[in-house]
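Record features, source Swiss-Prot:
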ACT_SITE  TYR56  active site, proton donor
ACT_SITE  HIS119  active site, proton donor
BINDING   THR27, ASP51, GLN187, SER214, LEU216, SER264, ARG269  NADPH binding site
BINDING   HIS119  substrate binding site
MUTAGEN   MET28 to Glu or Leu  Reduced codeinone reductase activity
MUTAGEN   ASP51 to Asn  Lost oxidase activity and strongly reduced reductase activity
MUTAGEN   LYS86 to Met  Lost oxidase activity and strongly reduced reductase activity
MUTAGEN   TRP88 to His  Reduced codeinone reductase activity
MUTAGEN   HIS119 to Phe  Lost oxidase activity and strongly reduced reductase activity
MUTAGEN   HIS120 to Phe  Increased accumulation of neopine
MUTAGEN   HIS120 to Pro  Strongly reduced codeinone reductase activity
MUTAGEN   HIS120 to Trp  Reduced codeinone reductase activity
MUTAGEN   ASN131 to Leu  Increased accumulation of neopine
MUTAGEN   GLU132 to Leu  Slightly increased accumulation of neopine
MUTAGEN   TRP223 to Ala  Reduced oxidase and reductase activities. Strongly reduced reductase activity; when associated with A-302
MUTAGEN   PHE302 to Ala  Reduced reductase activity. Strongly reduced reductase activity; when associated with A-223
Amino acid sequence: MESNGVPMITLSSGIRMPALGMGTAETMVKGTEREKLAFLKAIEVGYRHFDTAAAYQSEECLGEAIAEALQLGLIKSRDELFITSKLWCADAHADLVLPALQNSLRNLKLDYLDLYLIHHPVSLKPGKFVNEIPKDHILPMDYKSVWAAMEECQTLGFTRAIGVCNFSCKKLQELMAAAKIPPVVNQVEMSPTLHQKNLREYCKANNIMITAHSVLGAICAPWGSNAVMDSKVLHQIAVARGKSVAQVSMRWVYQQGASLVVKSFNEGRMKENLKIFDWELTAENMEKISEIPQSRTSSADFLLSPTGPFKTEEEFWDEKD
């Protein structure tokens, strides 16, 4: 347990990761002083794990916040932090992986990442990040060569560990068939309204840590949902336990053996989100949550194409498997 009360999880590679991280996706203040100050405040109140990505366009502000936190003495060294970033799909080609990671390091003003993840199980034609992806740019990913390049990034010391995001059991099997270094993390949507039971069991059997995103329904994202925050079941449990709905949702994820990333720029909620580790949901609480109707919030529509590797959401998520 760290001094901020956040437990440390030992990944299969042996490195330790804070169980709770601050997400940096879909902020409304990208690249602004406010965004940097929010990251700085998060460090001040106790966050030590930050989850970013090339596609989030938040790496530079996070890097500035880390540098300022060091200058202010909020942290004594970069080693106190756990920094995750992600490989964007347009760079998911064997010869572009290392340059993409090095670009993320330049943005972050860091010498190494703690964790580097493949953002999606699909590639795009090489080029700059764009919000509207042309359908003819969507390509199948060569898991073997892209993962080998990820392994090289770890071997060279530019990242301490490697993993994936949004991979189904089937896609993990394909990737691991050619892997020399197995992925240590699979970051996916997981919440009381999307339990991911089969995927959790598969990842546990293969020593892959699930990191949950959209734990509160990604309500600030264009595809977000109020299903978690408006859940009557979660509200009833929260009132009975003297907690917030957000805390109940986050605690449920943690009690499933998963780590999680959440995002808030509100100092009060930042502090509240850290307070989920000194209490437990009861067996009765867990039983009620198990009965909540299930639905996916995140959409892969922007990566679907009649000529691409995945034509439907079902194919992308392998939900019929």
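The backbone N, Cα and C atoms fix where each Cβ goes, and this holds for glycine too.
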Cβ neighbour count within 10 Å of HIS119 (mutagenesis position): 20
Pairwise Cα distance for PHE302 (mutagenesis position)/TYR56 (active site, proton donor) [Å, integer]: 15
HIS120 (mutagenesis position) versus ASP51 (mutagenesis position) - Cα distance in angstrom: 15
Mutagenesis positions compared (ASP51, GLU132) - highest count of Cβ atoms within 10 Å: ASP51
All-chain count of other Cβ atoms within 10 Å of PHE302 (mutagenesis position): 13
Cα separation, SER214 (NADPH binding site) to LYS86 (mutagenesis position) (Å, whole number): 16
Integer Å distance between the CA atoms belonging to SER214 (NADPH binding site) and ASN131 (mutagenesis position): 20
Candidate with the highest Cβ count within 10 Å, taken from the recorded positions LYS86, HIS120, ARG269: LYS86
Where GLN187 (NADPH binding site) sits in the secondary structure, as DSSP reduces it to three classes: strand
Candidate nearest ARG269 (NADPH binding site) in space, where candidates are the mutagenesis positions TRP88, HIS119, HIS120 and distance is Cα-Cα: HIS119
Residue among binding-site residues GLN187, LEU216 with least C-beta crowding, 10 angstrom cut-off: LEU216
Rounded to the nearest Å - Cα separation of GLU132 (mutagenesis position) and TYR56 (active site, proton donor): 14
Alpha-carbon distance [GLN187 (NADPH binding site); HIS119 (mutagenesis position)] in Å: 9
